[in-house]
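Peer 1: Below: one structure in structure tokens.
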Amino acid sequence: MPAITVKPLTPPAGSAIDFGAVITDVDLEHLTDGDFSTIRSALYTHLVVVLKNQHQLTPKAQYELTRRFDPSATQYGHGKTLDAKRSILHPDLKTIPHQPQVQVIGHGFIDSYEGLENITLKHPHHRTFHRDPIPQEDDYDSTRFYRWHIDAALYGLNPPIVTTLLAVKVPGGRRQTVRYDDGSGETMDVPLGTTAFASGERMFELLSEEDKEFALSSRVEYAPHPYIWMSPARSLPTGLGLHSDDLELPLSELPPIDESAIQILPMVWKNPATGKPALQIHPSAVRKIHCGDGTVIDDLKKVREIAYKLQRPAISPQYVYAHDWEEGDLVLFHNRGVLHSVVGAFGEGEVRLFRQCNLAAGEGVVPYRE
């Protein structure tokens, strides 16, 4: 086969996205070191890489590709947290029996797939997580960013380097309007069931010099067992963090806490290939901010307000890439350089089936400023 070519995404009209690339012809079942090197370089350079026509990709090959970015990684990025019934992640994922690092996600009834029989998948609807959902009568045409996040346990396990997401079955073609509903008046036209991406590198670039310095010198402390801790809380309408209504579970109601597993991570992470800084904060899981002068901000409302102020500019419509899924698309995204969100709500009979793989990294994130 000829050498694979990487083509940067052409931004749609009115978009200012400066990330994303497409690779059309690559045999992932027989991936040469040279072709993998091209894909790896593309991931770090473009942050989101779409590999077209991967209908035949096996779960094993998907796992092996994901692991090739980090050979020391072997276990699913959230470990066994899915076993916790109270975790907000619990309902959304099912595991492939013969390749347990690969999850099945989607919407609707699937009679048989890769050893899973008679499963009903549920695409998360924003009304299950947002405090003030869109009225029912507007629900068919309008939607929200469900939850902007990084794929990471944020407790014990290191954030995965890459997530791979394969579209096996995609319902056809209608579009929806994402409403921000935050007073900005912003909306975004998106394909049904898109996955939305925002660049952490652009997020950092958009900061004032003062905010850049604050971000570079500060670290975020995440809650222990964050997806259980946050489970009663409800999201802002932008999907970028939570309302501070004192609904989080008290630490005494969480599973046993290992203090050494609590993560305090830099706000700004360094791209290992390009050296660029990316503002990478999981806004729903933040609990404290450790400032450069040694002080700790532990007022949760204030912590969330600071994170929101830093992150909100980069999720305005012109900076968001909303991928228009086609069956056979395998999207790789640099989980340490972008935030992403589920989007959309499916109607009766709209069936979607995706496979996802991410692996807890062998090494921790690299701070931009040591």
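Glycine residues also receive a Cβ, built from the backbone N, Cα and C atoms like all the rest.
Take a look at what Swiss-Prot says about it:
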BINDING   His107  substrate binding site
BINDING   His149, Asp151, His340  Fe cation binding site
BINDING   Thr195, Trp325, Arg352  2-oxoglutarate binding site
MUTAGEN   Gln101 to Ala  Leads to elevated ferroxidase activity in the absence of substrates
MUTAGEN   Lys122 to Ala  Affects the binding of 2-oxoglutarate
MUTAGEN   Glu137 to Ala  Exhibits relatively enhanced activity and affects the inhibition by 6,8-dihydroxypurine
MUTAGEN   Asp138 to Ala  Exhibits relatively enhanced activity and affects the inhibition by 6,8-dihydroxypurine
MUTAGEN   His149 to Ala  Impairs catalytic activity
MUTAGEN   Asp151 to Ala  Impairs catalytic activity
MUTAGEN   Ala167 to Asp  In xanA1; impairs catalytic activity
MUTAGEN   His340 to Ala  Exhibits only 0.17% of the wild-type enzyme activity
MUTAGEN   Gln356 to Ala  Leads to elevated ferroxidase activity in the absence of substrates and affects the inhibition by 6,8-dihydroxypurine
MUTAGEN   Cys357 to Ala  Exhibits relatively enhanced activity, resistance to thiol-specific inhibitors such as DTNB or iodoacetamide, and elevated ferroxidase activity in the absence of substrates
MUTAGEN   Asn358 to Ala  Exhibits a 23-fold decrease in kcat/Km and affects the inhibition by 6,8-dihydroxypurine
Peer 1: Check the Cα-Cα distances from Asp151 (mutagenesis position) to the binding-site residues His107, Thr195, Trp325, Arg352 and tell me which is shortest.
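Peer 2: Answer for the nearest of the binding-site residues: Thr195.
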Peer 1: Of Gln356, Asn358, which of the mutagenesis positions has the most Cβ neighbours inside 10 Å?
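Peer 2: Of Gln356, Asn358, the one with the most crowded Cβ is Asn358.
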Peer 1: Within 10 angstroms of the C-beta of Thr195 (2-oxoglutarate binding site), what count of other C-beta atoms is obtained when all protein chains are considered?
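Peer 2: Excluding its own Cβ, the number within 10 Å is 23.
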Peer 1: Of the mutagenesis positions Gln101, Glu137, Asp138, His340, which sits closest to Thr195 (2-oxoglutarate binding site) by Cα distance?
Peer 2: His340
Peer 1: Report the nearest neighbour of the residue listed as 'substrate binding site' in space among the recorded positions Gln101, Trp325, His340, Arg352, Asn358, comparing Cα positions.
Peer 2: Arg352
Peer 1: Cβ distance under 8 Å to Ala167 (mutagenesis position), same chain, sequence separation 6 or more: which residues?
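Peer 2: For Ala167 (mutagenesis position), the qualifying residues are Trp325, Glu326, Glu327, Gly328, Asp329, Leu330, Val331, Phe354.
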Peer 1: Out of Glu137, Asp138, Asp151, which of the mutagenesis positions has the smallest number of neighbouring Cβ atoms within 10 Å?
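Peer 2: Comparing Cβ neighbour counts within 10 Å for the mutagenesis positions Glu137, Asp138, Asp151 gives Glu137.
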Peer 1: Compare the Cα of Asp138 (mutagenesis position) against each of the recorded positions Gln101, His340, Arg352 and report the nearest.
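Peer 2: That would be Arg352, the closest of Gln101, His340, Arg352 to Asp138 (mutagenesis position).
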Peer 1: So among Lys122, His149, Gln356, Asn358, all listed as mutagenesis positions, which is physically nearest to Glu137 (mutagenesis position)? Use the C-alpha atoms.
Peer 2: Lys122
Peer 1: Using Cα coordinates, what distance in whole Å links His340 (mutagenesis position) and Lys122 (mutagenesis position)?
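Peer 2: Spelling it out, the Cα of His340 (mutagenesis position) and the Cα of Lys122 (mutagenesis position) are 18 Å apart.
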Peer 1: Could you tally the C-beta atoms, other than its own, that fall within 10 angstroms of the C-beta of Gln101 (mutagenesis position)?
Peer 2: 23
Peer 1: Nearest to Gln356 (mutagenesis position) in three-dimensional space, by Cα, is which of the mutagenesis positions Gln101, Lys122, His149?
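Peer 2: Answer for the nearest of the mutagenesis positions: Gln101.
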